[in-house]
Structures are given as C-alpha cells and as structure tokens.
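According to Swiss-Prot, the protein has these features:
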BINDING   Glu281, Asn283  Mg(2+) binding site
DOMAIN    125-310  domain 'ATP-grasp'
MUTAGEN   Arg256 to Ala  Abolished glycosylation by NleB
Amino acid sequence: MIKLGIVMDPIASINIKKDSSFAMLLEAQRRGYELHYMEMADLYLINGEARARTRTLSVEQNYDKWYDFTGEQDLALDSLDAILMRKDPPFDTEFIYATYILERAEEKGTLIVNKPQSLRDCNEKLFTAWFSDLTPETLVTRNKAQLKAFWQKHSDIILKPLDGMGGASIFRVKEGDPNLGVIAETLTEHGTRYCMAQNYLPAIVDGDKRVLVVDGEPVPYCLARIPQGGETRGNLAAGGRGEPRPLTDSDWAIARRIGPTLKAKGLIFVGLDIIGDRLTEINVTSPTCIREIEAEFPISITGMLMDAIEARLQK
C-alpha cells in the first residue's frame, strides 16, 4: 500500500467543488493509498530528521462532511512513499523553510511532488525567462524609469508583483493613464522590490488558458478563464468565468516545448498560463483547475498524476 502525505491549507475551509488537492485525495483513496494529512505547522526538523504530526484521513464527495481524521501520529517523513506539497502561495520564507524540511525526507527516498529544490528555483513569473521566445515582451525591474520607458514603447502594458496569486495586484496601464507612477511605486515599494511588466495581450478577451502538464505530458484539455464585466484579469479568484476547452495547436507546441524541462526538474504537476499563443506564467506551487476540466471532458487528470507518481516510485 502506498503511503501518501499531503501538505495543504486547512482542509476544513476548502471548496471541494473546485479544489484540486481534494480531487487528488479522492483518486489516491480510490486506489487504496493510506492518506496522511499535514499543515505547515505540523512539519518539523529534529537533529536533521524531517518529521511531522500527521493525521490519517478519509475523504468523500459530500458537501456537508468531506473529510474525516481517522488517527493521529508523529512520524518520520521518510516513512511515507510520496508527499504532495500543495500549500498555496504566498511563496515566502516560511514556504522555503518547509521545502528544506521536505528535502531532508526526499534525500532519504520519499518522492516530493513537486521537487523542493525546483519549487525554490522556479519562480512562477520569472521561470518564463528561460523560454523568452514563447512569452510576451517582458521586463523585470525595480526601476520606475525603465517601467515608464517600457510603457511608452508599448503604450498598453500589464504590471504585476513576482509573488502574487489569483490575479492579486495585477494592473493594466493604457496609453495616457496618469496612474503609472503611483502603480510603479506601489508594486516596487519605491524601488525596493522587483516587479514584472509585459505588453498587454488583446487575446485575453478570449481567455487566460490554464494548461496542465503531468510529469512532462500535457493534459489534452485546458481551462480558459475569461475576464468578466470589463475586468482585465481572467483568474477565477478575480471573478473570471471558466470554460474548459481542448488544447489548440499553439498550446500543444508550448506545452511540449516546456514539458521535458519540467520533467527533468521533478516538477510533476504544473500549470502553464497561456494567453493567445504566448506563455505568461509557469505555476509550480499548487496548480489548480483539475475539477473544472474533469467535469467537462472524459479525462482523469488525477489518474494521470497518480500513474506518474506510481511510475516514479517503481524506478
């Protein structure tokens, strides 16, 4: 029996209709895995050994009672076969410390999804720089004058922090907008933090597509998140409407180009964000949209993921 751990935000407060971590737990349970639930505060390191308080867990598709803790124990993390790191951003120093704890278990043979070092190495915004021919024109800077010059060149740009999620603090600055200065000062905290600028992509009106990649293999369907009511952002957390779709030829090309790098880095479950034919983000911390896609198309993304985990465990 496979012993699967999961590190996540409190399960009591999730929305099971759209929670991808919950979908993973349902599939793992269906396969007979022993489930061990952890929150960040449960992880600890003692004399170099990674340990945790874990609670054994059962889950069910029931909107009134979707989980039950069936036991509690303190154990060495390397006694688990695999651990899903599904804590949502912010990707802060606490998150980084947790990856070091998980890495100690990884060194003793536990499979961590996604690989702790790669979670640290691959910032969701900056990692796109390694595939710059696939992205919009992109500037990463703290410098207000550089941001202004970029805006003057493109006349319609998107500004965003490097550590946000769900569309938080994303600004569109059009030609003639008097607010560029204050937005730049806010995002860079007066020149002390980096932010990202990209030229605005009109294709956003047709959706910001979330393309999932499982151990290097693209999932053939994506979720297009379409901005509503004059909003620039398609993120579901920002009120976007989700529309599952098959991948386009350009989606396939982008995902197949990046897939081998993701697989080599131990990034087993990743969400690419694509607008039109341009890559905008590579989400590695806790990508979502499984449930929306599975509800519309005859595919088990969680099945693909568990197959990939089992294949890696057999190596």
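From the backbone N, Cα and C atoms, a Cβ is placed for every residue, glycine too.
All features noted in Swiss-Prot, drawn onto the structure.
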{"residue": "Arg256", "record": "mutagenesis position", "contacts (Cβ under 8 Å, 6+ apart)": "Pro218"}
{"residue": "Glu281", "record": "Mg(2+) binding site", "contacts (Cβ under 8 Å, 6+ apart)": "Glu124, Lys125, Thr128, Leu272, Asp273"}
{"residue": "Asn283", "record": "Mg(2+) binding site", "contacts (Cβ under 8 Å, 6+ apart)": "Glu124, Arg210, Val270, Gly271, Leu272, Asp273"}
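Asn283 (Mg(2+) binding site) falls within a strand when secondary structure is assigned with DSSP. Look at Arg256 (mutagenesis position): DSSP puts it in a helix.
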